[in-house]
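**Q** This is the feature table in Swiss-Prot:
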- Lys147: active site (ACT_SITE)
- Tyr179: active site (ACT_SITE)
- Thr35, Gly36, Ile37, Arg63, Arg64, Asp81, Ile82, Thr105, Gln143, Tyr179, Ile206, Ser213, Met214, Met215: NADP(+) binding site (BINDING)
- Tyr179 to Ala or Phe: Complete loss of activity (MUTAGEN)
Amino acid sequence: MSWWWAGAIGAAKKRLEEDDAQPKHSSVALIVGVTGIIGNSLAEILPLADTPGGPWKVYGVARRTRPAWHEDNPINYVQCDISDPDDSQAKLSPLTDVTHVFYVTWANRSTEQENCEANSKMFRNVLDAVIPNCPNLKHISLQTGRKHYMGPFESYGKIESHDPPYTEDLPRLKYMNFYYDLEDIMLEEVEKKEGLTWSVHRPGNIFGFSPYSMMNLVGTLCVYAAICKHEGKVLRFTGCKAAWDGYSDCSDADLIAEHHIWAAVDPYAKNEAFNVSNGDVFKWKHFWKVLAEQFGVGCGEYEEGVDLKLQDLMKGKEPVWEEIVRENGLTPTKLKDVGIWWFGDVILGNECFLDSMNKSKEHGFLGFRNSKNAFISWIDKAKAYKIVP
């Protein structure tokens with residue numbers, strides 16, 4: 001069974017067991033943001049026996065101590081605050097065998113100006129520690145997203161964005177965007193090392209697993225559904241009519257990880273920016289029923305003339321969540337970490353603008369996901385890791 005499709009159909013993935021003979025590593029990955037929604041998928045896929053470019057040795061960088069739900073991944077965990085240049089140098093510069101950097105993290109601040117400053121500093125700290133100290137460094141893989149074409153969250157509906165479907169050759173918007181800053185920093189830094197290549201990956205709404213992600217839509221909806229179930233309430237739809245009735249798409253976290261790996265090892269994908277999405281479309285009116293069925297809760301409909309927000313419905317629910325965690329023996333979590341209400345409101349409160357996967361296909365990436373199956377599989381994973389009942 002190829003690694004390429006293992007995530008798509010839920011096949012058992014072959015891992016290198018601790019007592020297996022340790023292979024000579026062909027590639028050494030540095031995943032920056034390893035406990036995030038894409039970092040977690042990369043940490044699962046890179047160590048697989050048949051992952052392209054392998055066998056892979058993997059370093060995973062995150063700010064917090066390693067969580068219990070992440071301990072199964074056979075990686076070298078590096079606790080490091082990349083916003084601190086001294087900590088970045090101390091922790092990352094000794095990793096001299098790194099060949100590939102997968103940068104899949106970000107910091108969320110209150111304004112886009114602050115986002116630009118914070119995220120630029122973090123990215124520079126990593127590259128300043130890695131590029132001069134890793135003689136075999138080959139590739140930097142940077143993840144941004146569809147806001148490249150739409151502008152930052154604070155500008156939604158206030159600025160003129162591109163007409164979808166979005167293609168990678170569209171010009172930058174004339175507005176501040178930390179994605180643009182990160183791309184510029186990367187292009188500047190790769191010039192310092194001959195032969196160093198790069199890729200940029202622009203997913204849409206990500207479906208995946210991580211209790212530590214700041215934009216985990218599936219996890220947020222699972223927590224909302226679990227609270228509705230606990231309180232005996234209907235799962236009301238907290239979004240707009242355009243999201244309920246219109247076409248949406250998503251980007252599966254494992255698919256995005258495969259996309260990163262493909263671009264890192266395939267010569268035809270070097271020095272390019274790519275969209276990455278599942279390749280199909282869905283309507284939230286259908287997925288809402290799926291969500292309700294998975295949690296055994298009554299399914300609501302779009303409510304005309306009612307402005308429903310997750311942030312309002314879930315206000316003050318911390319004691320309820322603590323009770324749910326206690327009664328069901330769940331992994332201890334804080335509601336503010338697993339229920340990202342503002343993000344759910346942004347996604348469900350706006351029309352989804354689609355992208356095009358043609359460039360990825362033309363360069364040789366043919367991966368895809370069935371979004372309904374992916375939605376269910378990520379719900380199942382949240383349950384399996386005891387994040388939700």
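Our numbering is plain: 1 for the first residue shown, then up by one each step along the chain.
Yeah, the Cβs are placed from backbone N, Cα and C, and that goes for glycine too.
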**Q** Which residues, sitting 6 or more apart from Met214 (NADP(+) binding site) on the same chain, put a CB under 8 Å from its CB?
**A** Gly36, Trp106, Asn108, Ile340, Phe343
**Q** For the binding-site residues listed here (Ile37, Ile82), tell me which residue's CB has the most neighbouring CB atoms inside 10 Å.
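**A** That would be Ile37, with the highest Cβ count within 10 Å.
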**Q** Ile206 (NADP(+) binding site) to Tyr179 (mutagenesis position): how many Å between their Cα atoms?
**A** 17
